[in-house]
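Following: one structure in structure tokens, then a few remarks.
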Amino acid sequence: MSTNTSKTLELFSKKTVQEHNTANDCWVTYQNRKIYDVTRFLSEHPGGDESILDYAGKDITEIMKDSDVHEHSDSAYEILEDEYLIGYLATDEEAARLLTNKNHKVEVQLSADGTEFDSTTFVKELPAEEKLSIATDYSNDYKKHKFLDLNRPLLMQILRSDFKKDFYVDQIHRPRHYGKGSAPLFGNFLEPLTKTAWWVVPVAWLPVVVYHMGVALKNMNQLFACFLFCVGVFVWTLIEYGLHRFLFHFDDWLPESNIAFATHFLLHGCHHYLPMDKYRLVMPPTLFVILCAPFYKLVFALLPLYWAYAGFAGGLFGYVCYDECHFFLHHSKLPPFMRKLKKYHLEHHYKNYQLGFGVTSWFWDEVFGTYLGPDAPLSKMKYE
């Protein structure tokens with residue numbers, strides 16, 4: 001098998017590898033060292049998926065050499081290396097290091113040039129997805145960037161800082177990963193109020209959707225009500241784009257004010273600073289009520305009453321789909337037809353935060369000239 005020395009890969013324990021042993025999550029090792037995630041390859045394997053699943057979570061060195069089972073060409077090894085290599089199996093000594101790390105992850109250096117993956121540097125090509133969840137070295141990050149110390153409550157650091165706007169905007173969009181759950185914002189009894197699980201959004205808002213649509217269906221032509229519902233969903237996609245581009249990313253219009261920085265941080269900056277924090281990803285209901293109220297009043301002021309009920313139900317349903325989609329783009333293995341959208345959104349975080357504002361689609365990005373394509377430039381990094 002060819003040797004790849006140009007990647008910085010992650011280290012995994014044997015126990016971790018053994019846990020990835022199903023058709024939906026299949027890892028194998030080669031030469032008891034290289035780890036491959038072959039889940040996507042199962043359906044494409046010429047010899048069928050059963051021959052691979054028999055070795056899920058195990059080493060495939062001997063079976064790869066066994067021509068009686070299946071002949072493997074050099075290109076088969078190259079495909080494994082280029083497309084499915086995700087990390088290395090820890091030795092006993094390395095495993096001991098893993099067990100002393102609360103996040104059970106240690107990044108190992110495998111490249112010949114001595115470079116390491118740095119999430120705070122925007123990149124042309126996204127790294128392996130597993131890398132996005134490697135914990136930031138808090139101490140080194142603070143020493144290098146002189147920005148926020150992940151060991152201490154973040155909001156008070158911003159309020160007490162002497163950051164200039166350009167420095168704050170530059171640094172807040174450079175991704176970090178806390179690695180121990182959610183980083184502290186307040187560090188006191190208010191902390192639980194800053195966290196929202198993904199399931200809260202449908203539980204809180206789908207009943208409201210059902211109520212408003214139910215009122216519309218009872219009081220107007222049902223086919224027309226469904227049409228207005230669909231219009232509401234479509235209008236939401238434009239609102240989604242507009243809010244993300246002009247409210248969440250009001251970076252250029254930020255005043256030189258710590259209160260403004262703190263507001264920006266709570267509204268959206270925190271998500272860019274810690275994009276893989278699963279409890280700071282969907283919108284807290286309280287914040288959504290504040291943002292939604294003007295739109296609710298506008299819809300009911302402009303449209304006949306029951307038209308407004310149907311249209312608002314569609315818009316609210318569109319929001320629920322958006323927030324759930326946003327969560328799963330960050331935290332799930334998605335079917336093939338969703339992978340381009342996932343890549344597109346992650347590039348908004350790790351490549352260029354000034355493009356790619358659509359989350360559920362890139363339609364409005366194409367309309368308004370903010371499409372984040374393969375040739376798009378990296379966001380500038382002014383402060384190192």
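If you go along the chain as it appears here, the first residue is 1 and each next one adds 1.
Just so you know, glycine gets a Cβ as well, placed from its N, Cα and C.
At each noted site, the model still has the original residue.
Per Swiss-Prot, the feature domain 'Cytochrome b5 heme-binding' maps to 9-90; the stated evidence is sequence analysis. The heme binding site annotation in Swiss-Prot covers H45, H72. For H173 to A, Swiss-Prot lists a mutagenesis experiment annotated as follows: Reduces the susceptibility to Syringomycin E, showing reduced catalytic activity. Here the residue is the original one, but Swiss-Prot notes a mutagenesis experiment at this spot, H244 to A: Confers resistance to Syringomycin E, showing impaired catalytic activity. The feature Zn(2+) 1 binding site is assigned by Swiss-Prot to H244, H249, H268, H272, H348, with experimental evidence given as support. According to Swiss-Prot, the mutagenesis experiment H264 to A carries the following note: Maintains the susceptibility to Syringomycin E, showing no effect on catalytic activity. For H268 to A, Swiss-Prot lists a mutagenesis experiment annotated as follows: Reduces the susceptibility to Syringomycin E, showing reduced catalytic activity. Annotation comment: Swiss-Prot describes H271, H326, H330, H345, H349 as Zn(2+) 2 binding site. One entry in Swiss-Prot concerns the mutagenesis experiment H272 to A. Its note says: Confers resistance to Syringomycin E, showing impaired catalytic activity. Quoted from Swiss-Prot for the published mutagenesis Y319 to A: Maintains the susceptibility to Syringomycin E, showing no effect on catalytic activity.
Taking the mean position of the Cβ atoms of H271, H326, H330, H345, H349 as the Zn(2+) 2 site, the remaining same-chain residues with a Cβ inside 8 Å of that point are P275, L281, L329, L346, H348, V359.
All chains included, 21 other C-beta atoms sit within 10 angstroms of the C-beta of H326 (Zn(2+) 2 binding site). The Zn(2+) 1 site is set by H244, H249, H268, H272, H348; from the centre of their CB atoms, other residues of the chain with a CB within 8 Å are F248, H271, Y353, F357. Distance from the CA of H249 (Zn(2+) 1 binding site) to the CA of H268 (mutagenesis position) is 8 Å. H173 (mutagenesis position) falls outside any helix or strand according to DSSP and counts as coil.
Looking only at Cα atoms, H272 (mutagenesis position) sits nearest to H349 among the binding-site residues H45, H249, H348, H349. Taking the C-alpha atom of H173 (mutagenesis position) as reference, the shortest distance to any of the recorded positions H249, Y319, H326, H349 belongs to H349. With the fewest other C-beta atoms within 10 Å around its C-beta, H45 stands out among the recorded positions H45, H268.
Separation of the C-alpha atoms of H249 (Zn(2+) 1 binding site) and H264 (mutagenesis position): 8 Å, rounded to the nearest whole number.
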